[in-house]
Each structure stands twice: as structure tokens, then as C-alpha cells.
Amino acid sequence: MSRRNPCKFEIRGHCLNGKRCHFSHNYFEWPPHALLVRQNFMLNRILKSMDKSIDTLSEISGAAELDRTEEYALGVVGVLESYIGSINNITKQSACVAMSKLLTELNSDDIKKLRDNEELNSPKIRVYNTVISYIESNRKNNKQTIHLLKRLPADVLKKTIKNTLDIHKSITINNPKESTVSDTNDHAKNNDTT
């Protein structure tokens, strides 16, 4: 009985050729180095899927790519408003990435000022505290915040986005001269060129 060479697709995961594949899929026939390569590959795959610091969204679906068409066409706020209104076919992951970008633009000190102006028993205080906690979480690890937002049920996520957008609008109305993160970056680039 002749030993065939191990299937290179089977070593790196799974062979999709079925019966058409002329290489060996029987692990008992494989030499030890081929088994070690397969074992190492599978263990790395498991480790990668368990690692929360890796943004699997960007690898699988391109969710963290800069040239996403929805965000380019609608802007961050437009993507979030479209998701709330269930228009323009905005996916949950696109909304979560846009929400993370909006959280980076918000300043928790401004929200704390709004919170301090409310009455003690106002239900808005809880909303402000929730948004502040998301801002702090996003500042520490924005990829983990995207995962947390994605785990929320759709109705809860929409309510959270709506509350955050309302706070964002009230801050921009109260402080119209306040520059956003993107404006600050543009000013820094202009200063470098002069």
C-alpha cells in the first residue's frame, strides 16, 4: 500500500475538493511533521477566535476599513440615524463602528456638565452616566466597545444610539465653536505645512 502525500488544504484547515482530491486525508498515514503543522494551525485558529483584542469584524467583513461607502456617503451621524430609522440598509456592525467613532468625538466633561444641570431624580442622569461609561470604555479599547455594542439587542442599541445622538446635538448647540476630533487633526496638519 503506497503512502500518498498529505493534502495541503487539509493541513491548513479543511479540503473542499471532496473525492476529486488525490492526496491523503487519513491522518494515520501522515508523517509527524505534517501532523504538527496541522495541529499548530488549528491551535492558532482557536486562539485567534478567542482573542478579544483582535478585531475580527474588520478581518471578516471589512467593518473597520476606512473606505466604507455608507460612512463616506452619509457621515457618522448619518449612518447612525439611518440605522435607527431602518433605512439605507445599514448593518448592525456598521452602526457599532460609527457609534465608536462618535464616542471618540464626545467629551465626557461636557456630558458631566449637562448631567450636573439636571435635577437629582431626573431619568436623564442615568442616560448621561451610560454614555459617559461608553466613552471611557471606548477610550481604553474601542474594539472591545464595538463588540459590546454588537452584543446588545437591536432595540436597546437603537435607544442607546438615539440617546447618544441627542446628547451630541445638545452639546453642539450649547458649544457651536467647539471643534471636533477631525477638525483638530486638520488644524494640526495645516500647522505642520506652514
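Here the Cβ of each residue, glycine as well, is placed from N, Cα and C on the backbone.
Although substitutions are noted, the structure shown does not include any of them.
What Swiss-Prot annotates here:
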type    : residues      : note
MUTAGEN : Glu10 to Gly  : Complete loss of binding to N protein
MUTAGEN : Cys15 to Ser  : Complete loss of binding to N protein
MUTAGEN : Cys21 to Gly  : About 80% loss of processivity function
MUTAGEN : Arg151 to Lys : Confers virus resistance to cyclopamine in vitro
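Here the features listed in Swiss-Prot are placed on the structure.
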{"residue": "Glu10", "record": "mutagenesis position", "DSSP (3 states)": "helix"}
{"residue": "Cys15", "record": "mutagenesis position", "DSSP (3 states)": "coil"}
{"residue": "Cys21", "record": "mutagenesis position", "DSSP (3 states)": "coil"}
{"residue": "Arg151", "record": "mutagenesis position", "DSSP (3 states)": "helix"}
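Taking Cβ-Cβ distances under 8 Å and a sequence gap of 6 or more within the same chain, the neighbours of Cys15 (mutagenesis position) are Cys7, Phe9, Cys21, Phe23, His25.
Across the fold, the C-alpha of Glu10 (mutagenesis position) and the C-alpha of Arg151 (mutagenesis position) stand 33 Å from each other. Counted within 10 Å of its Cβ, the other Cβ atoms near Glu10 (mutagenesis position) come to 20, all protein chains included.
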